[in-house]
Amino acid sequence: MSSESTTFIVDVSPSMMKNNNVSKSMAYLEYTLLNKSKKSRKTDWISCYLANCPVSENSQEIPNVFQIQSFLAPVTTTATIGFIKRLKQYCDQHSHDSSNEGLQSMIQCLLVVSLDIKQQFQARKILKQIVVFTDNLDDLDITDEEIDLLTEELSTRIILIDCGKDTQEERKKSNWLKLVEAIPNSRIYNMNELLVEITSPATSVVKPVRVFSGELRLGADILSTQTSNPSGSMQDENCLCIKVEAFPATKAVSGLNRKTAVEVEDSQKKERYVGVKSIIEYEIHNEGNKKNVSEDDQSGSSYIPVTISKDSVTKAYRYGADYVVLPSVLVDQTVYESFPGLDLRGFLNREALPRYFLTSESSFITADTRLGCQSDLMAFSALVDVMLENRKIAVARYVSKKDSEVNMCALCPVLIEHSNINSEKKFVKSLTLCRLPFAEDERVTDFPKLLDRTTTSGVPLKKETDGHQIDELMEQFVDSMDTDELPEIPLGNYYQPIGEVTTDTTLPLPSLNKDQEENKKDPLRIPTVFVYRQQQVLLEWIHQLMINDSREFEIPELPDSLKNKISPYTHKKFDSTKLVEVLGIKKVDKLKLDSELKTELEREKIPDLETLLKRGEQHSRGSPNNSNN
């Protein structure tokens, strides 16, 4: 949904105050709104109301309903800080107030919210939702007939957050649950589930944006494909040509966006930050007057900077000790002209390709659904089936677009099961593309050998020397600490249709799919720890210094969900008996070692300084030279 309106209703009854449920609701609101402020969407609206409140302030003049935040879009950091401060100030003033005992204004608050939403958006197509924080599910004094009328009046869905300790059986008897079940797409969550959700790293969904559209060629001549004629490979009798397209399967996560700003004061002497524009200027050092400079001036800078125009700057190539500027005719020839395409160059066994050779973001290669035909789909499906049956991986030459970099990639076949619109199970056949390292990459990175050494007949060479045996055992010992080789996980846990993983709201809510919650514990899904750590520290800085007005900032500890992901906690079993035997390692008792060391020191006891001086005097008196004198 491109447009979204979220209205938060916080129950500020005494029970919510005493059990710190209002503080928990504020923590969720703060995290949610600060996340919304990063995107600053003009179509993402928020508002907030307080129910069961002794303060009355709303558009309908209904008692005990306080609109603490009017409709706001886009959500900004400044507005979020001001809103959380007002809510915190209210809680501090009424934390021990007993005047709101027995107030019941939740139904009135729902009606006020419904009228305000209708007045604000009228007939606009927008996702409307109300998030209610309460610990009293029996708060609604309403009959079944009134629930039907309220369902017709409310044109929004309700997301109920249960802040109490009610069991499932107690929930079933409450009027709140009846109202949630009566309104389509409404849900109910527990408050603790929301707190876990905002403190756990969430895997982002990769959007299916087409990144390549071209030909998958098998048996084609590479030289004949490097032309601008797209029908060249189609006319080759020895070439199997399939029209395919590529979509991103994984996406690299970048750090938080930062801008350079300067602190200034406005007319009201309030500090604010203004972005700084960067201007690049070029200058040269003029050495023409260097001979005329006196010796006293030579101690300082002997160069005179001369500013030059940007139009006078051109690229020069190093040739020996000089710089050469190529003419425009030769500059075009320095660019390697390449044309988009995917050429299969060979196949190898799946077990022969270690995972650490995959060095880029991966992409899905599928039959072209836009420019292809039925024959392309059948040929591509047959290729995937053959590779799956023989457990093969293809090595291909890949060019994503014209004049882009040429890469050698690995194509791994995958079979993904999902349900279509009619709930019919369907298998999607695809190839997963990932870049392989070049020689330049191996110069700066330590990659193990791709394949085991073999003879000309294909027989593997045996390593019989002790050094090779020790190296092999040590390699197995180190690999046993790796989390790379784990039990095979169903592909459905990783690759799912975009419709099953995308949500209709930007709110951080727990997933109703249990498989997705279990995937968060998968040791192969390692989140980008530094990004989440940056975000955690930044949000905590805003909370402490901007909202709580603290003078000092205390860096928060790393959440347990990230701590568990840093250290490998799942590894293979390895029998180290053979390695201990080859290396001759023996376990030595520490107490025995201390006693042997003490005996050796006593045996070779070093005399003190006075003893050495006395020995020197005796030696000097007893020498023949002194007696002759």
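Just so it is clear, glycine is given a Cβ too, placed from its N, Cα and C backbone atoms.
Sequence unchanged from the original; the noted substitutions are absent.
For the natural variant Leu149 to Val, the note given by Swiss-Prot reads: In strain: DBVPG6044, SK1 and YPS128. The number of other Cβ atoms within 10 Å of the Cβ belonging to Leu149 (variant position), over all protein chains shown, comes to 11.
Under the heading domain 'Ku', Swiss-Prot lists 254-476.
Listed in Swiss-Prot is the natural variant Ser301 to Leu, annotated as follows: In strain: DBVPG1853.
Here Swiss-Prot notes a natural variant, Asn349 to Asp, with the remark: In strain: DBVPG6044, SK1 and YPS128. In sequence order, Arg391, Lys392, Ile393 are the residues of the chain that are 6 or more apart from Asn349 (variant position) and have a CB within less than 8 Å of its CB.
Among the sequence features in Swiss-Prot, the natural variant Gly499 to Asp is noted as follows: In strain: DBVPG1853. Under the DSSP three-state reduction, Gly499 (variant position) is assigned to helix. Within the same chain, no residue at least six positions away from Gly499 (variant position) has a Cβ under 8 Å of its Cβ.
Listed in Swiss-Prot as a natural variant, Glu518 to Ala is described as follows: In strain: DBVPG6044, SK1 and YPS128.
For the naturally occurring variant Thr528 to Ala, Swiss-Prot gives the following note: In strain: DBVPG1853. In this view, Thr528 (variant position) is surrounded by 14 other Cβ atoms within 10 Å of its Cβ, with every protein chain counted.
In this structure, Ile585 (variant position) belongs to neither helix nor strand by DSSP; it is coil. Residues near Ile585 (variant position) in space but far in sequence (CB under 8 A, at least 6 apart, same chain): none are found. Here the residue is the original one, but Swiss-Prot notes a natural variant at this spot, Ile585 to Ser: In strain: DBVPG6763.
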Checklist outcome for this item: Asn349 (variant position) -> DSSP, reduced to three states, gives strand
Item to check | Thr528 (variant position): secondary structure state under DSSP, collapsed to three categories | outcome: coil
